[in-house]
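Asks: Can you read through this structure? Questions will come right after.
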Amino acid sequence: MFSPDQENHPSKAPVKYGELIVLGYNGSLPNGDRGRRKSRFALFKRPKANGVKPSTVHIACTPQAAKAISNKDQHSISYTLSRAQTVVVEYTHDSNTDMFQIGRSTESPIDFVVTDTVPGSQSNSDTQSVQSTISRFACRIICERNPPFTARIYAAGFDSSKNIFLGEKAAKWKTSDGQMDGLTTNGVLVMHPRNGFTEDSKPGIWREISVCGNVFSLRETRSAQQRGKMVEIETNQLQDGSLIDLCGATLLWRTAEGLSHTPTVKHLEALRQEINAARPQCPVGFNTLAFPSMKRKDVVDEKQPWVYLNCGHVHGYHNWGNKEERDGKDRECPMCRSVGPYVPLWLGCEAGFYVDAGPPTHAFSPCGHVCSEKTTAYWSQIPLPHGTHTFHAACPFCAHQLAGEQGYIRLIFQGPLD
């Protein structure tokens, strides 16, 4: 979980606030992680604070005056109320916080570039033709530089001119204390799990976060003009396992503390080798099955285990029970005669998605990603935003919508006959 430098010199390790992991990727982007575009992003304490906090409010601005203020070499948020009036809130440097920005833009203010997740996509080209719904400057996370290093999330990010513009059509309003606030077009949704991110976790309620970090119930649809009700007892403070939805991609927030209890990639590799050492066999061909190495996680191997999703019986690939008159991938299991999809099994390699370090005994349906029982049980009950107003459970390793009664199955391996 840690870079070699950190393992060798723990005293020199910079403070890690946490990590953001994009749901739908199994350890890296399909074509590999490059620069600021990757499947996970670690937030470390910066050498020098770059956080900002609100200061002066300019209320009755003409568009020209608003432009003059926002052209200053400091951060500002502009709320356009009408063609004649704009409220500009200036932001000043905050030496106690670090700011990290997330969005689709590749411009320099964005620390973590996020593109739309296409379920099961094998290459970045699969995602390019889709019209993106992720904002170019989607959100910002502000981390306290001093213990306990609290992280808070806010909708919208500052652009290259250090501005955030909320146009006439954006939902915005004046708060009871005379300040301004607003929502971005497609919104930033957050869900904090109950009982943290552990094997006892339960899903929380999805909320929308405003530009100023206030918490609201969801709008009727993603981009509706009318905001939801303010939820005053909840905050924008991220906790281990919080989910952040940017309308096109969902991110999992893991704290440094939470990650220290997560299985390492080495541990997952040891579990893989343990399964393979037991020499599971195909009940039809009697050939030994083996999960391919984590590096080869998207090319079907000849020894790869396959599973009948209706019953969980694990086989090697064979043509038994493959009747042409059946639609699609449905096959009859030779062991119990149940008919259903027959798919290859893949190990879940993204350790940050695991809620425990249990053995890989269960698989998500219909994709065949394998992980611990508690991890499949957890993700199968999490409703993830899909489109503009629907929610469904999905596999965290590939973003495929889960199917079947539970969304996952217990795997039944046959050991060697000798």
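Keep in mind that glycine also has a Cβ here, set from the backbone N, Cα and C atoms.
So, quick note: what you're seeing has the original residues, none of the substitutions.
According to Swiss-Prot, the protein carries these features:
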- 13-200: domain 'FHA' (DOMAIN)
- ARG104 to Ala: Loss of ability to ubiquitinate RIPK3. Loss of interaction with RIPK1, IRAK1 and RIPK3 (MUTAGEN)
- SER121 to Ala: Decreased phosphorylation by ATM in response to DNA damage; when associated with A-127 (MUTAGEN)
- THR127 to Ala: Decreased phosphorylation by ATM in response to DNA damage; when associated with A-121 (MUTAGEN)
- HIS313 to Ala: Loss of ability to ubiquitinate RIPK3 and NBN. No loss of interaction with RIPK3 (MUTAGEN)
- CYS336 to Ala: Loss of ability to ubiquitinate RIPK3 and NBN. No loss of interaction with RIPK3 (MUTAGEN)
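How buried are these features, and what lies next to them?
Replies: A mean pLDDT of 89 is what the model gives for the domain 'FHA' (13-200).
Counting every protein chain shown, the Cβ of ARG104 (mutagenesis position) has 19 other Cβ atoms within 10 Å.
Around HIS313 (mutagenesis position), the C-beta neighbours below 8 angstroms that are at least 6 residues distant in the chain are PRO283, VAL307, CYS333, PRO334, MET335, CYS336, ILE412.
Under the DSSP three-state reduction, CYS336 (mutagenesis position) is assigned to coil, being neither helix nor strand.
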